[in-house]
Amino acid sequence: MKILLIGMGGTIASVKGENGYEASLSVKEVLDIAGIKDCEDCDFLDLKNVDSTLIQPEDWVDLAETLYKNVKKYDGIIVTHGTDTLAYTSSMISFMLRNPPIPIVFTGSMIPATEENSDAPLNLQTAIKFATSGIRGVYVAFNGKVMLGVRTSKVRTMSRDAFESINYPIIAELRGEDLVVNFIPKFNNGEVTLDLRHDPKVLVIKLIPGLSGDIFRAAVELGYRGIVIEGYGAGGIPYRGSDLLQTIEELSKEIPIVMTTQAMYDGVDLTRYKVGRLALRAGVIPAGDMTKEATVTKLMWILGHTNNVEEIKVLMRKNLVGELRD
């Protein structure tokens, strides 16, 4: 089967220099150094070579366009990418590139491929096995697991087991030499489409005790077109000793204000507590069980299509690519 590997940089492609590790290896060099032998019918393309902290929305556009041009030429595509923003990229690609007819698999490593104890060989082998599975969609392969790209979050900063599938089944797992498929997502059978429209003017604000409405007003004045609040637990807005709820009620008529949770699992339910119900009445849009990465990139993508707050509310609460429980 014919596979394309696209290099974006990251730890997997990094070499240690005077200023620490820096992405510099080509994706072909990464494969060779990792000792991957089962990729004889592979092509290689170096699109970027950067630390993923440097990834910007324009890089998503470049990658989505490149993927779109190649999805009908290959049986699978692997994207090597830095881990810090990998889940943002896999989520945005899921929204920009609909109904890919092949597996598109993101992977990387926590330890550079040049190091003896690198996890690059395991992750690349897992990605190659899944890229030849014929299971279409956008995925992340890491530490012997395959996860849906729009349901993946980085949860550890040092461990090889850096990513988890959030509120969604693990798609496949490596057991010995075999990749065992546990779950196949259901997607529409439509033709692959590319829709790059998005607006990156989204601000994420973490709710903490004492937070006031000033920062929300400032965000609107600075031209931000959407706000995501990382709230507590199941979600809610404080109404005691703060102008926050009143401010949000005023601003939610102008821009979408979405609430996700600081907790990793289970998502938000704004109907559960009074603080949540008051937030709903104030116009806050619940993110449901979406990851923070999916919430942010979905809002960016929707803002590229409409400014109408009511339309945005409907789309944010609609499952588009598997990011949200129906």
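Counting begins at 1 with the first residue displayed.
Each Cβ is built from the backbone N, Cα and C atoms, and glycine gets one as well.
Marked as active site, nucleophile by Swiss-Prot: THR11. Under DSSP, THR11 (active site, nucleophile) is assigned to a helix (H, G or I) in the three-state scheme.
Under the three-state DSSP scheme, ASP84 (active site, charge relay system) falls in the coil class. Look at Swiss-Prot and you will find ASP84 (among others) tagged as active site, charge relay system, backed by a curator's inference.
The active site, charge relay system annotation in Swiss-Prot covers TYR273 (among others). Around TYR273 (mutagenesis position), the C-beta neighbours below 8 angstroms that are at least 6 residues distant in the chain are ALA234, GLY236.
Residues annotated as domain 'Asparaginase/glutaminase' in Swiss-Prot, with sequence analysis given as evidence: 1-319.
A C-beta separation below 8 Å, combined with a sequence spacing of at least six in one chain, links THR53 (mutagenesis position) to GLY82, ASP84, THR85. Quoted from Swiss-Prot for the published mutagenesis THR53 to Gln: Shows improved enzymatic properties at physiological conditions (pH 7.4 and 37 degrees Celsius) as compared to the wild type with a 2-fold increase in catalytic efficiency. Shows higher and significant killing of human leukemic and breast carcinoma cell lines as compared to the E.coli L-asparaginase.
Following the DSSP three-state reduction, the secondary structure of TYR273 (mutagenesis position) is coil. Looking at Swiss-Prot, the entry for mutagenesis of TYR273 to Ala says: 95% reduction in activity compared to wild type.
Record note (Swiss-Prot) on the mutagenesis of LYS274 to Glu: Shows improved enzymatic properties at physiological conditions (pH 7.4 and 37 degrees Celsius) as compared to the wild type with a 2.6-fold increase in catalytic efficiency. Shows higher and significant killing of human leukemic and breast carcinoma cell lines as compared to the E.coli L-asparaginase. Annotation for LYS274 (mutagenesis position): same-chain Cβ neighbours under 8 Å, separated by at least 6 residues, are GLY236.
Cβ-based crowding with a 10 Å cutoff singles out THR11 as the top-ranked of the active-site residues THR11, ASP84.
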